[in-house]
Amino acid sequence: MANSGCKDVTGPDEESFLYFAYGSNLLTERIHLRNPSAAFFCVARLQDFKLDFGNSQGKTSQTWHGGIATIFQSPGDEVWGVVWKMNKSNLNSLDEQEGVKSGMYVVIEVKVATQEGKEITCRSYLMTNYESAPPSPQYKKIICMGAKENGLPLEYQEKLKAIEPNDYTGKVSEEIEDIIKKGETQTL
């Protein structure tokens, strides 16, 4: 079932932070693999940015076998995503998942607008030094599943579905394959 609107009007406190996800962490089950405290906060829009996929430092992701999501400034464009309220105890695991220590991504602060028009400040990530590359079919599927699960605007979901993946036909990690299989059986 799709989420809608902000679920928690209190926002972050000294024990928590808000994280704007636009890639594989759109999907609840995916973010909970490493960050169990993540709780849906709301759907939001990042104005004047565009979604892209790439290989950090020209190296293909060994996890996803294709380009992975990033954002870049692009006046007039927008990126939709999910804001998660997370316990600060998950900061290190989130940074680790995003490859901050290896220099794959940098932490950025973004101002996003909720569907109700409220502006909130969130933590997010931006890939540095990357070459554009299409995502694997599995990575694209996880992103599309998350967009649908959380009720991102239908027009944006269609844009995500229209992304051309690479031709990787192998497997990704077992835990991700399990999530994809569950998603496919739920839509039958």
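Glycine is treated like the rest: Cβ placed from N, Cα and C.
On its own chain, Phe20 (substrate binding site) has Ala44, Leu46, Gly81, Val82, Val83, Val110, Val112, Cys122, Arg123, Ser124 as residues at least 6 apart in sequence with a Cβ closer than 8 Å to its own Cβ. Under DSSP, Phe20 (substrate binding site) is assigned to a strand (E or B) in the three-state scheme. Under the heading substrate binding site, Swiss-Prot lists Tyr19, Phe20, Ala21, Tyr22, Gly23, Ser24, Tyr139, citing a curator's inference as support.
Around the Cβ of Gly23 (mutagenesis position), the same chain contributes Ile68, Ala69, Thr70, Ile143, each under 8 angstroms and 6 or more positions distant in sequence. Quoted from Swiss-Prot, the note on the mutagenesis of Gly23 to Ala is: Marked decrease in catalytic efficiency.
Shown in sequence order, Met104, Tyr105, Tyr125 are the residues of the chain, 6+ apart in sequence, with a C-beta less than 8 angstroms from the C-beta of Glu98 (mutagenesis position). The mutagenesis experiment Glu98 to Ala or Gln is recorded by Swiss-Prot, whose note states: Abolishes activity without altering structure.
Annotation source Swiss-Prot lists active site, proton acceptor at Glu98, citing experimental evidence.
One entry in Swiss-Prot concerns the mutagenesis experiment Tyr105 to Phe. Its note says: Marked decrease in catalytic efficiency and specific activity. Counting every protein chain shown, the number of other Cβ atoms lying within 10 Å of the Cβ of Tyr105 (mutagenesis position) is 21. In three-state terms derived from DSSP, Tyr105 (mutagenesis position) belongs to an extended strand segment.
What Swiss-Prot notes for the published mutagenesis of Tyr125 to Phe is this: Little or no change in reaction kinetics. Neighbours of Tyr125 (mutagenesis position), defined as other CB atoms within 10 A of its CB across all chains, total 26.
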*Once the chains shown are all counted, how many other Cβ atoms turn up within 10 Å of the Cβ of Ala21 (substrate binding site)?*
26
*Tell me which residues of the chain lie with their Cβ under 8 angstroms from that of Tyr22 (substrate binding site), as long as they are six or more apart in sequence?*
Leu46, Leu51, Ala69, Ile71, Val79, Trp80, Gly81, Ser124
